[in-house]
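Sequence annotations record features per position, and here Swiss-Prot assigns ATP binding site to Gly183, Met184, Gly185, Gly186, Val187, Gly188, Lys189, Thr190 based on sequence analysis. Per Swiss-Prot, domain 'NB-ARC' is recorded for 141-443. Annotation of the natural variant Glu14 to Val in Swiss-Prot: In strain: cv. Cvi-0, cv. Kas-0, cv. Landsberg erecta and cv. Mt-0; the original residue is retained in the structure shown. Quoted from Swiss-Prot, the note on natural variant Asn47 to Lys is: In strain: cv. Ang-0, cv. Bla-1, cv. Bur-0, cv. Ct-1, cv. Cvi-0, cv. Kas-0, cv. Landsberg erecta, cv. Mt-0, cv. Pog-0, cv. Tamm-17, cv. Tsu-0, cv. Wu-0. Record note (Swiss-Prot), natural variant Ile57 to Val: In strain: cv. Bur-0. The unchanged residue is displayed. Ser91 to Ile appears in Swiss-Prot as a natural variant; the accompanying note says: In strain: cv. Cvi-0, cv. Kas-0, cv. Landsberg erecta and cv. Mt-0. Record note (Swiss-Prot), natural variant Asn94 to His: In strain: cv. Cvi-0, cv. Kas-0, cv. Landsberg erecta and cv. Mt-0. The unchanged residue is displayed. In Swiss-Prot, the entry for natural variant Asp165 to Asn states: In strain: cv. Bur-0. The structure shown retains the original residue. Under natural variants, Swiss-Prot gives Pro281 to Ser with this note: In strain: cv. Ang-0 and cv. Tsu-0. Among the sequence features in Swiss-Prot, the natural variant His294 to Arg is noted as follows: In strain: cv. Ang-0, cv. Bla-1, cv. Bur-0, cv. Ct-1, cv. Cvi-0, cv. Kas-0, cv. Landsberg erecta, cv. Mt-0, cv. Pog-0, cv. Tamm-17, cv. Tsu-0, cv. Wu-0. Annotation of the natural variant His607 to Gln in Swiss-Prot: In strain: cv. Bla-1, cv. Bur-0, cv. Cvi, cv. Kas-0, cv. Landsberg erecta, cv. Mt-0 and cv. Wu-0. Record note (Swiss-Prot) on the natural variant Leu640 to Arg: In strain: cv. Wu-0. In Swiss-Prot, a natural variant is listed as Lys846 to Thr, annotated with the note In strain: cv. Bla-1 and cv. Bur-0. Among the natural variants in Swiss-Prot is Thr881 to Ser, noted as: In strain: cv. Kas-0 and cv. Landsberg erecta.
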Amino acid sequence: MGGCVSVSLSCDREVNQFSQWLCVSGSYIQNLSENLASLQKAMGVLNAKRDDVQGRINREEFTGHRRRLAQVQVWLTRIQTIENQFNDLLSTCNAEIQRLCLCGFCSKNVKMSYLYGKRVIVLLREVEGLSSQGVFDIVTEAAPIAEVEELPIQSTIVGQDSMLDKVWNCLMEDKVWIVGLYGMGGVGKTTLLTQINNKFSKLGGGFDVVIWVVVSKNATVHKIQKSIGEKLGLVGKNWDEKNKNQRALDIHNVLRRKKFVLLLDDIWEKVELKVIGVPYPSGENGCKVAFTTHSKEVCGRMGVDNPMEISCLDTGNAWDLLKKKVGENTLGSHPDIPQLARKVSEKCCGLPLALNVIGETMSFKRTIQEWRHATEVLTSATDFSGMEDEILPILKYSYDSLNGEDAKSCFLYCSLFPEDFEIRKEMLIEYWICEGFIKEKQGREKAFNQGYDILGTLVRSSLLLEGAKDKDVVSMHDMVREMALWIFSDLGKHKERCIVQAGIGLDELPEVENWRAVKRMSLMNNNFEKILGSPECVELITLFLQNNYKLVDISMEFFRCMPSLAVLDLSENHSLSELPEEISELVSLQYLDLSGTYIERLPHGLHELRKLVHLKLERTRRLESISGISYLSSLRTLRLRDSKTTLDTGLMKELQLLEHLELITTDISSGLVGELFCYPRVGRCIQHIYIRDHWERPEESVGVLVLPAIHNLCYISIWNCWMWEIMIEKTPWKKNLTNPNFSNLSNVRIEGCDGLKDLTWLLFAPNLINLRVWGCKHLEDIISKEKAASVLEKEILPFQKLECLNLYQLSELKSIYWNALPFQRLRCLDILNNCPKLRKLPLDSKSVVKVEEFVIKYKEKKWIERVEWEDEATQYRFLPTCRLR
């Protein structure tokens, strides 16, 4: 009997448990619709809480001084995961509801409905749990202050991860204060140090400031101090005039109060930190120094006992890098190409620079014959002894692959500049034209188009590097420059063909055995005070003497034996006040740059230079006159910007006589602008114009400035003028235009014009890119609605190509434009100071296409609080882009 009772109790318990399970399981199915509705409601509540928290974070983080708490980020990340699961459930809910039968009490597939219903309940509990956790008193904390400028870096990096971790970990060790990285050129030292710099920008490391300095060969204390001073905000006219000891003291006084990291790229000798003003890093101050160099010996001199060698890539990583550069399409274009590509990779000896350059060169070679030719050419690299001789022929292959001798000559020409020198593209193309690499017979515009095409080819071939911030400059990698000089000298056989001793501190002419063999000579950036002698340079075509700040005198005999000289650059020689009359003997001269010199008059002999095409006289602030310039019958470009000599009626008459003139940059007073209507050739040629009134000559100013709609005008600056209105008129030489139009005007600067109330004339500049308006006390509108209606037959939408708008000290400014504008290209809106009445910006929720790249910079905290946004959507779109400067 007792046994029966025991069995009965056991069965009852199991039946009870089964019935409970059945009840719960049944609820998964029977209550599915209600559970889904509860889940949707709970998810809506959770999303609302998330949006509230995210909004708080955005408002607190946009200044850059705070960062979100880790626990808040975990909560937000978990919501994202939950939301994905919720969307997954929701995507099949209709099918699951239709699977139910018997009024929802059963299912056509009980197992499937049970599993789905259980997922709904489990997710509902998680959502409710997350919702209850989403109550935060604070959502951000003070961000660690680490001033780091993130540097651009190539997209394809292979084989450096382990070395990056090794260097970073070493740098973070308490007992390590200086880290030295050494290795051959082109091996990736700069890339590695750049990654270290950028890692600081992401992780901080507890440092106040990270300073990046490119040192290079023959660097001076002044150059290094200037780079550090710029980062610390010390630069300026007064600071530049101090001696190195005073600058060192200033640097030291700033850095001794900071925990800093100093990154020195490409040092060739010991850098005396004390002389520069940098406190020596130690355990006490917690500061760090890291540097790259070609020499292990330099590491020892810098006090590094265990420097890290950056070696070439191993075979596997080298092959991976070449594959990425060549691309799968090219490698797959013929079954034999991968095998030949491996041979090419082996010939590069693991040098990243060679792999990058040759990989990009071969990326469009898709025939087996081209790859066979590549392996044949690269085989000759083994015929040279020494590392340099193994590298340069490899690099030369990309040079050999350039189409045409003109492109090759243009590339080699870039090696005349110092290491790491940023060369302005426009200046470089003018050099190329005068050298004859580019023909100008069909006009300046076509010649420049060809020049930019060549530059694009050289950049894409990795033979030139385009500026990271300034796209108008290019530079050369050190090893590529060495290769170019090697080619210039006929692979080292005739080194005197090209003398390049730029930026090495010369104070007298170099010793050259055979001056008659010299074709190009670059002595720029040196310490000449006088240039004496009469070298017999009968083959000399190019002579660079610019940036010799101490140069006072050039002897009369110096230019006597240079009959072939076509390019002479004497710019930025600030102590040079006169030129010898013997310059008239440079009968082949086509390019003369005297910009930034202190010359007071042009030598009479200059008038004899009948082949002169380009004359640059910008920033010649003591130059009294250029009368007689009409004798230069071949002149095409005249640059006079910021010169003491301005465009007056007499000069206009002379320039009108120059039949080949195509480009002028000049200053002019507002009262003389109207004279341009009388001199059509001069008007057509003006590309940069600087309109300035002289306080001592008020009779030259006007109340209404009438601008001729100059088609070629690219840049206009109106500074300290007294006019109260600017009007546009069609020019006599463009009468066929319906409306006056500045079709090429891209840059406008207006400063200190207190009488102006609006700039409505900008409606006639449809291709404007940069607009800067400063210190116009009575300016009320950029574009006036009333005036626009009076001058236009139909509405024109302004600023469609505007990229940067800079406004400063405009106390009466109320409006930029009366309606919201699309601003398809706008990247930066600067409201720098004292624009208190500008409350409404021409923005709505659809303005600015790439809002993620857009920034609104402002200097007064109260200003952003007074902004009247179009609506909440507009505020939500643009408030995170605002940055307090």
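Placement of Cβ uses the backbone N, Cα and C atoms for every residue, glycine included.
No substitution from the list is modelled in this structure, which keeps its original residues.
What Swiss-Prot annotates, mapped onto the structure for a quick look.
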residue: Asn47; record: variant position; Cβ within 10 Å: 15
residue: Ser91; record: variant position; Cβ within 10 Å: 9
residue: Asp165; record: variant position; Cβ within 10 Å: 11
residue: Met184; record: ATP binding site; Cβ within 10 Å: 19
residue: Gly185; record: ATP binding site; Cβ within 10 Å: 19
residue: Gly188; record: ATP binding site; Cβ within 10 Å: 27
residue: Thr190; record: ATP binding site; Cβ within 10 Å: 20
residue: His294; record: variant position; Cβ within 10 Å: 17
residue: His607; record: variant position; Cβ within 10 Å: 16
residue: Thr881; record: variant position; Cβ within 10 Å: 18
Site with most surrounding Cβ atoms, counting all protein chains shown within 10 Å, from the recorded positions Lys189, Lys846: Lys189
Ile57, Val187, Leu640 as recorded positions, winner by CB count within 10 A: Leu640
Non-site residues, in chain order, whose CB comes within 8 A of the mean position of the CB atoms of Gly183, Met184, Gly185, Gly186, Val187, Gly188, Lys189, Thr190 at ATP: Thr292, His294, Ile310, Leu351, Pro352, Leu353
Nonlocal neighbours by CB distance (under 8 Å) for Pro281 (variant position), same chain, sequence gap 6 or more: Trp177, Ile178, Leu262, Cys287, Lys288, Val289
Gly183, Gly186 as binding-site residues, winner by CB count within 10 A: Gly186
Reduced DSSP assignment, Asp165 (variant position): helix
Alpha-carbon distance [Lys846 (variant position); Ile57 (variant position)] in Å: 23
DSSP-derived class (H/G/I helix, E/B strand, else coil) of Asn47 (variant position): helix
Lys189 (ATP binding site) versus variant positions Asp165, His294, His607, Lys846, Thr881 - nearest by Cα: His294
Nearest of the recorded positions (Gly183, Gly186, Lys846) to His607 (variant position) - Cα to Cα: Gly186
Top Cα neighbour of Leu640 (variant position) in the set of recorded positions Ser91, Gly185, Val187: Gly185
Val187 (ATP binding site) versus variant positions Asn47, Ser91, Lys846 - nearest by Cα: Lys846
Distance [Cα-Cα, Å, rounded] between Asn47 (variant position) and Lys846 (variant position): 24
